[in-house]
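Now, the feature entries from Swiss-Prot:
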| type | residues | note |
| --- | --- | --- |
| BINDING | 74-79, LYS106, 124-125, 174-179, 219-223 | mRNA binding site |
| VARIANT | LEU48 to Phe | In strain: PI 247087, allele pot-1 |
| VARIANT | ASN68 to Lys | In strain: PI 247087, allele pot-1 |
| VARIANT | ALA77 to Asp | In strain: PI 247087, allele pot-1 |
Amino acid sequence: MAAAEMERTMSFDAAEKLKAADGGGGEVDDELEEGEIVEESNDTASYLGKEITVKHPLEHSWTFWFDNSTTKSRQTAWGSSLRNLYTFSTVEDFWGAYNNIHHPSKLIMGADFHCFKHKIEPQWEDPVCANGGTWKMSFSKGKSDTSWLYTLLAMIGHQFDHGDEICGAVVSVRAKGEKIALWTKNAANETAQVSIGKQWKQFLDYSDSVGFIFHDDAKRLDRSAKNRYTV
């Protein structure tokens with residue numbers, strides 16, 4: 001599914017739902033007498049009332065986190081600067097949060113903004129993440145906003161064939177540009193990881209090569225860690 005299509009998928013086709021609520025019709029068999037008023041059916045009126053209050057649940061609950069790497073040297077332990085911001089579990093709550101937070105181009109230098117499945121912390125030490133790894137994409141400064149949104153939509157909309165492998169994503173703002181990383185939980189599962197990498201590129205219409213680094217390699221070798229998979 002193309003990136004723009006995913007955004008449309010997260011909206012609601014009210015016309016189709018109204019048609020279903022009205023019994024699938026749409027045509028009036030009998031002509032109206034002059035001055036006659038068509039009364040709204042009880043089914044349609046009931047549907048319209050529900051549409052205002054009913055929320056559309058996601059496959060998983062997700063949590064937004066914020067971190068500022070420039071403060072880490074002053075912390076007693078790595079990760080203590082992480083802040084849990086907001087947890088959402090419906091389409092409506094996602095948009096409510098997304099529309100009221102800074103997008104990557106507006107974040108301060110050194111900021112890391114995360115969106116992870118609920119109860120998974122964006123740290124290597126988290127039990128779900130411990131044996132995983134990351135796919136990474138690079139962007140020029142101020143150019144990652146749309147790709148970040150489409151990454152979020154692909155994750156929370158369960159667009160990946162191996163969506164259960166995904167832990168979350170993070171956008172990092174640095175002096176040289178911005179990076180988006182997609183975290184997965186089982187780095188050794190090459191078939192799943194390669195599938196995720198290929199689909200991610202497709203969703204974002206991203207043409208450059210992207211690489212996958214194991215968390216174990218990153219912990220041991222830091223910036224010297226090499227890509228295990230490339231797509």
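Backbone N, Cα and C define each Cβ position, glycine as well.
Known features from Swiss-Prot, placed on the structure.
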residue : record            : Cβ within 10 Å
ASN68   : variant position  : 16
LYS106  : mRNA binding site : 11
ARG174  : mRNA binding site : 14
GLY177  : mRNA binding site : 14
LYS219  : mRNA binding site : 12
ASP222  : mRNA binding site : 8
Mapped DSSP class for ASP222 (mRNA binding site), helix or strand or coil: helix
Distance from ASN68 (variant position) back to ASP222 (mRNA binding site), taken between C-alpha atoms, in Å: 19
Length of the line joining the Cα atoms of GLY177 (mRNA binding site) and ASN68 (variant position), in Å: 15
